[in-house]
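To start, the structure under review is shown below, and the notes come after it.
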Amino acid sequence: MIQGERLWQRLMELGEVGKQPSGGVTRLSFTAEERRAKDLVASYMREAGLFVYEDAAGNLIGRKEGTNPDATVVLVGSHLDSVYNGGCFDGPLGVLAGVEVVQTMNEHGVVTHHPIEVVAFTDEEGARFRFGMIGSRAMAGTLPPEALECRDAEGISLAEAMKQAGLDPDRLPQAARKPGTVKAYVELHIEQGRVLEETGLPVGIVTGIAGLIWVKFTIEGKAEHAGATPMSLRRDPMAAAAQIIIVIEEEARRTGTTVGTVGQLHVYPGGINVIPERVEFVLDLRDLKAEVRDQVWKAIAVRAETIAKERNVRVTTERLQEMPPVLCSDEVKRAAEAACQKLGYPSFWLPSGAAHDSVQLAPICPIGMIFVRSQDGVSHSPAEWSTKEDCAAGAEVLYHTVWQLAQGE
């Protein structure tokens with residue numbers, strides 16, 4: 001029923017907003033590029049017959065009324081902001097597919113018991129202020145006050161950026177939804193991995209979203225001359241760091257479900273001919289089960305301490321962030337499964353290793369996600385790509401999922 005060509009044209013048009021010479025997209029929160037994106041999507045929402053407004057957090061919302069004005073609302077959406085030099089599907093697909101769903105309903109005279117709201121959440125990525133999911137946290141009523149003091153590379157705080165965008169940070173609590181007012185939240189998103197591609201399927205149903213911990217390691221040794229210091233006398237924190245990173249890989253692999261990554265490492269003083277004095281790196285550890293993730297972390301910590309003693313270096317750790325795993329709602333999963341069956345797609349289940357706005361909304365409503373196949377599993381890159389056909393398939397599954405949720409009492 002949905003018009004895949006219309007969805008695709010909108011994706012491509014939106015992808016021009018913030019486009020870089022590399023072909024990637026940079027569209028940070030509370031910038032002129034984000035404003036242009038919001039205005040463009042707002043025009044799509046109005047074309048779809050929605051009542052359009054922004055809440056106190058800057059979340060862009062388009063509402064389709066239901067037959068019962070007192071019924072709880074079904075939310076569908078994602079985000080419009082990007083990472084630096086990212087792709088044009090991560091976030092926008094979920095928002096524009098939501099618009100396509102309600103526009104198709106309106107064009108075919110489909111009415112629902114529950115109202116439906118399409119939401120484009122503010123600052124999911126956190127690329128500008130290094131604190132993400134601002135809009136969804138605000139809607140859930142869980143945005144900590146200290147987040148307003150986070151600053152970008154230019155020294156501008158989140159509070160200042162909101163004011164520059166015409167928002168009042170003091171009104172942020174007004175964005176919070178009251179308990180019991182949201183029936184469910186459904187998000188269509190690119191997978192950002194290779195599982196669907198490996199299985200040859202265009203869409204999949206998400207079982208849950210992995211919980212993560214970020215742990216900063218600081219390893220201190222002794223800076224000495226690289227040529228004049230015998231190997232037997234060295235207190236080399238870089239060698240210890242390398243050994244610990246291998247331990248992380250080994251312990252994560254033992255479970256079959258945990259993933260551990262070190263994507264950031266700093267070496268001091270950083271001379272070619274100097275044994276480092278200090279090495280810092282951050283561990284990203286994720287699993288769908290918190291107890292499994294925590295067991296892996298304990299094993300890593302014990303082995304890291306052993307390595308420190310063997311190499312005569314000092315290891316300290318600091319937990320930077322923790323996010324609990326979130327399981328998707330049985331009701332939303334059943335609706336998505338029925339949608340797949342209706343459309344002739346297998347019900348393929350997979351977890352999400354990446355965090356999404358869904359995580360923040362889980363405390364206030366049932367949540368669910370549908371994934372669309374990612375070419376080569378690439379995301380957060382100009383090479384991010386999903387085909388027109390796969391995007392349309394995901395939107396069709398989303399349509400029938402939302403319809404079923406919005407029809408029920």
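Backbone N, Cα and C define each Cβ position, glycine as well.
As the structure is a computational prediction, the values presented were derived from the model and not from experiment.
Annotated divalent metal cation 1 binding site per Swiss-Prot: His79, Asp90, His189, in sequence order, evidence recorded as experimental evidence. Taking Cβ-Cβ distances under 8 Å and a sequence separation of 6 or more, the neighbours of His189 (divalent metal cation 1 binding site) in its chain are Ser78, Asp90, Gly91, Leu93, Gly94, Ser352, His356, Met369, Ile370, Phe371, Val372.
Summarising the environment of Glu125 (divalent metal cation 2 binding site), the number of other Cβ atoms within 10 Å of its Cβ, over all protein chains shown, is 22. Annotation comment: Swiss-Prot describes Asp90, Glu125, His380 as divalent metal cation 2 binding site, evidence class similarity to another entry.
The N-carbamoyl-L-alpha-amino acid binding site annotation in Swiss-Prot covers Gln192, His225, Asn273, Arg286, Ala355 and is backed by similarity to another entry. Look at Ala355 (N-carbamoyl-L-alpha-amino acid binding site): DSSP puts it in coil. In sequence order, Gly132, Met133, Ile209, Ala210, Leu212, Met323 make up the list of same-chain residues 6 or more apart from Ala355 (N-carbamoyl-L-alpha-amino acid binding site) whose Cβ falls under 8 Å from its Cβ.
One mutagenesis experiment named in Swiss-Prot is His225 to Ala, and its note says Loss of activity. Secondary structure at His225 (mutagenesis position), as computed by DSSP, is strand. Taking a C-beta cut-off of under 8 Å and a sequence gap of six or more, His225 (mutagenesis position) has these contacts in its own chain: Asn273, Val274, Ile275.
Around Arg234 (mutagenesis position), the same-chain residues at least 6 positions away in sequence with a Cβ under 8 Å from its Cβ are Gly221, Lys222, Glu224, Ile275. For Arg234 to Ala, Swiss-Prot lists a mutagenesis experiment annotated as follows: Loss of activity and impaired dimerization.
Mapped onto three states, the DSSP output places Thr261 (mutagenesis position) in strand. A mutagenesis experiment is reported in Swiss-Prot for this position, Thr261 to Ala, and the note states: Loss of activity.
Under the DSSP three-state reduction, Asn273 (mutagenesis position) is assigned to coil, being neither helix nor strand. According to Swiss-Prot, the mutagenesis experiment Asn273 to Ala carries the annotation: Loss of activity.
In this structure the alpha carbons, written CA, of Glu125 (divalent metal cation 2 binding site) and His79 (divalent metal cation 1 binding site) are 8 Å apart. When the recorded positions His79, Thr261, His380 are ranked by how far their Cα is from the Cα of Gln192 (N-carbamoyl-L-alpha-amino acid binding site), His380 comes first. With all protein chains in the displayed structure included, the most crowded Cβ environment within 10 Å among the binding-site residues His79, Arg286, His380 is that of His79.
DSSP assigns His79 (divalent metal cation 1 binding site) to a strand in the three-state reduction. The 10 Å shell around the Cβ of Asn273 (mutagenesis position) contains 8 further Cβ atoms across the protein chains shown.
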